[in-house]
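> Per Swiss-Prot, the features are:
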ACT_SITE  R274  active site
BINDING   D194, D218, D222  Ca(2+) binding site
VARIANT   N70 to D  Detected only in flower DNA
VARIANT   K138 to T  Detected only in flower DNA
VARIANT   K321 to R  Detected only in flower DNA
Amino acid sequence: MGIKHCCYILYFTLALVTLVQAGRLGEEVDILPSPNDTRRSLQGCEAHNIIDKCWRCKPDWAENRQALGNCAQGFGKATHGGKWGDIYMVTSDQDDDVVNPKEGTLRFGATQDRPLWIIFQRDMIIYLQQEMVVTSDKTIDGRGAKVELVYGGITLMNVKNVIIHNIDIHDVRVLPGGRIKSNGGPAIPRHQSDGDAIHVTGSSDIWIDHCTLSKSFDGLVDVNWGSTGVTISNCKFTHHEKAVLLGASDTHFQDLKMHVTLAYNIFTNTVHERMPRCRFGFFQIVNNFYDRWDKYAIGGSSNPTILSQGNKFVAPDFIYKKNVCLRTGAQEPEWMTWNWRTQNDVLENGAIFVASGSDPVLTAEQNAGMMQAEPGDMVPQLTMNAGVLTCSPGAPC
């Protein structure tokens, strides 16, 4: 065999080896994830706002549930719920005894006179026979299960330090009242309920987060009678007329001290009004998504201070419903002095925000509770996970 033929054979052999190695390398590349795939796998989820970034996307959230007690923002940021208490597991979906609730039921845990972090053993639909009264230093944590409360709402009356998280509350009725377990002592008489999904009265340090609220007889969330230090965040409001009432009457002067934050919530186009409706107090409404309304989005009377910052308002198509705001109980010369301010809001489909007053000089308490607003055009991303989350232990939520 000549030198020329040997060279051809050597060249062919080297080329064949190179192709085989390249094929094997390709197989390895196919098996090993790309850096982007690895990043996505490690993340498992994306947290889009400051509250969610505090706890979401951590695979050990179920083993470290009470870390959520460090995550509140806004005027309810001092709320820790049952962080320093025991874990109480709801094992029964029954609510057949509202006078002496059985251990293992939600009502039993909610009325204990000690800090508790309440979780759920499995998916549950709990048909409440009466309103669910919750005592101080409690967290009702629905993560890891699909938890629905039906017929009865939650009442927080003269309590402190309560978190309500990841609960779906709907189809709430007016219930007759009677003797109801309301604390660690014997059951006490209670009046007929108002038919609110969540009713907060005379209470402070309250945080309502990642709840889905719909179809109540009265309001979805009512806060009144001197309640303060409240944050309502990451919630989805849907299929209802009146969403959020902050201050129940123009004669309830105790609501002058009320401070409430609404952040990262979605108000769907099936909500008509009160998103929120405010009286007397100081309200920061920040980075919420208003997907049309029937009557108005933000309303009020009795000279409340309302700071609307970085919200997205999409007006309904009807030409006479473009106004975001509704002021009642005063003529224009008076309400034009009320401090209703808009900053970096996004107004779409002809939405109109008629500002009034001037930028208020904030007190130390108000400064301490203010949240940093993101630009309004970021709201779809900030609110994309509003409402109840689907969480599984051992995986990012």
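Backbone N, Cα and C atoms are what each Cβ position is placed from, and that goes for glycine too.
In this structure the noted substitutions are not present, so the sites keep their original residues.
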> Sort out for me which one of D194, D218, D222 has the most neighbouring CB atoms within 10 A, since those are the binding-site residues we care about.
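That would be D222, with the most Cβ atoms nearby.
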> If I take the Cα of N70 (variant position) as reference, which of the recorded positions D194, D222, R274, K321 has the closest Cα?
D222
> Just give me the nearest neighbour of D194 (Ca(2+) binding site) among the recorded positions K138, R274, K321, Cα to Cα.
R274
> Work out how many Å separate K321 (variant position) and R274 (active site) at their Cα atoms, rounded off.
14
> Fewest other CB within 10 angstroms, which one of the recorded positions R274, K321?
K321
> If the Ca(2+) site is taken as the center of the Cβ atoms of D194, D218, D222, which further residues of that chain fall within 8 Å of it by their Cβ?
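Filtered neighbour residues, in order: G153, G195, D196, H199, S216, F217, G219, L245.
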> Nearest to K138 (variant position) by Cα distance: which of the recorded positions D218, D222, R274 is it?
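With Cα distances computed to K138 (variant position), the winner among D218, D222, R274 is D222.
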> On a simple 10 Å Cβ count over all chains shown, which one of the variant positions N70, K138 is most densely packed?
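Checking each of N70, K138, the winner is K138.
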